[in-house]
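Notes follow the structure.
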Amino acid sequence: MNHGTKIPVDPFRIIKETARDGSTGEVKQLSYTSSKVVGSGSFGVVMQVHLIESDSKAAIKRVLQDKRFKNRELQIMRIMKHPNIVDLIAYYYTTGDNSDEVYLNLVLEFMPETIYRASRLYTRQKLSMPMLEVKLYIYQLLRSLAYIHASGICHRDIKPQNLLLDPENGILKLCDFGSAKILVAGEPNVSYICSRYYRAPELIFGATDYTHAIDIWSTGCVMAELMLGHPLFPGESGIDQLVEIIKILGTPSREQIKTMNPNYMEHRFPQIRPQPLSRVFSRSVPLDALDLLSKMLQYTPTDRLTAAEAMCHPFFDELRDPNTKLHNSRNPDASPRHLPELFNFSPFELSIRPDLNQKLIPSHARDALPVKLDDFVPIPIHRARID
């Protein structure tokens with residue numbers, strides 16, 4: 001696949017571009033050396049580069065720009081600022097070998113790994129990811145979703161490959177907003193989004209009026225995969241996928257089917273009883289993990305926990321304990337580390353579900369907040385707007 005004029009892979013050649021700042025849009029000069037391709041696909045190509053000005057690593061994602069439309073990914077990334085979302089440093093346009101082709105280049109914060117790769121490292125050694133790491137990563141994913149969902153944005157492609165990690169510090173950041181969209185009630189959306197294995201059942205049923213709850217289903221699938229070492233609902237097609245879901249959750253009732261897509265209510269499905277999750281997972285998986293999973297993997301979208309509700313689940317209580325330390329499972333000789341910042345909530349985040357703040361924020365973390373919880377007046381949550 002031709003992705004336009006290639007970014008030369010030459011660690012000694014300095015490339016200069018006139019770019020715009022990811023936050024302010026101000027014009028700035030960017031100088032970098034490029035080292036290697038770290039990803040490619042139908043969207044384009046991702047290069048790892050070294051920024052001269054800041055003496056830091058970054059990733060440049062290059063995508064072909066359709067001149068008829070504004071790039072939704074760029075518009076969304078420019079307004080997203082969160083500790084668990086990859087940061088847009090700058091952006092610029094280049095032309096391809098064919099002068100009609102215009103490429104958008106997103107200069108992004110660099111993270112060394114994906115949760116997909118981290119999970120594979122354990123699987124190859126016939127090990128399970130330590131439960132504390134599962135808690136840490138899923139909590140941070142939920143925190144990023146609480147933030148984007150409150151802004152009206154649905155990611156629509158939650159999967160292990162789109163969850164970036166800094167395994168040294170236990171930090172997770174959500175990336176790839178190429179499928180993301182501001183969902184507006186009453187406006188139809190395409191159902192053929194989200195990668196298989198992680199697709200919510202309403203998408204398999206072809207629903208076009210789905211909600212942010214599709215991201216919660218995908219999160220449940222990712223969490224299950226980290227504990228199992230393989231996808232919970234593998235399937236080569238939509239029907240395959242549905243069969244795998246039914247094998248575990250049982251046949252959806254007519255009422256449940258109605259909440260996903262009323263057009264399928266008269267469809268006859270084989271009657272299969274649900275299987276207890278305790279039979280699907282090993283005995284080492286704690287009951288509170290299975291309880292959280294069951295509350296995210298519900299057929300009826302409105303029955304699924306919201307991201308903020310899920311963060312309050314007892315499964316994550318260990319993260320709220322000030323004595324919890326993160327052991328380096330890749331280097332057992334290294335001394336345990338403190339957990340990353342998990343409670344540095346902004347006033348916006350504290351306004352998402354003010355009724356949950358007391359449960360969400362442990363007492364030892366409250367003094368560091370930008371506001372006093374007892375006196376906090378929630379700010380109005382405004383949905384994100386893009387032209």
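Cβ from N, Cα, C; glycine included.
Annotated domain 'Protein kinase' per Swiss-Prot: 32-316, in sequence order.
Among the features that Swiss-Prot reports, ATP binding site is placed at VAL38, GLY39, SER40, GLY41, SER42, PHE43, GLY44, VAL45, VAL46, LYS61. Cβ neighbour count for LYS61 (mutagenesis position) (all protein chains, 10 Å cutoff from its Cβ): 24.
Secondary structure from DSSP puts LYS61 (mutagenesis position) in a beta strand. For LYS61 to Ala, Swiss-Prot lists a mutagenesis experiment annotated as follows: Abolishes protein kinase activity.
What Swiss-Prot records for ASP157 is active site, proton acceptor, and it gives sequence analysis as the kind of evidence. Within 10 Å of the C-beta of ASP157 (active site, proton acceptor) we count 20 further C-beta atoms, all protein chains included.
Within 10 Å of the C-beta atom of TYR192 (mutagenesis position) sit 8 other C-beta atoms, taking all shown protein chains into account. According to Swiss-Prot, the mutagenesis experiment TYR192 to Phe carries the annotation: Loss of tyrosine phosphorylation.
Under DSSP, TYR192 (mutagenesis position) is assigned to coil, being neither helix nor strand in the three-state scheme. Swiss-Prot lists TYR192 to Glu among its mutagenesis entries, and the accompanying note reads: Delays formation of F-actin contractile ring.
According to Swiss-Prot, the mutagenesis experiment SER335 to Ala carries the annotation: Delays cytokinesis. Chromatin condenses. Taking the Cβ of SER335 (mutagenesis position) as reference, no residue of its chain lies under 8 Å away while being at least six apart in sequence.
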Neighbouring recorded positions, C-alpha within 10 angstroms of GLY44 (ATP binding site) - of LYS61, ASP157, TYR192:
LYS61
Can you name the recorded positions among LYS61, ASP157, TYR192 whose CA is within 10 A of the CA of VAL46 (ATP binding site)?
LYS61
When DSSP states are folded down to helix, strand and coil, where does VAL46 (ATP binding site) land?
strand
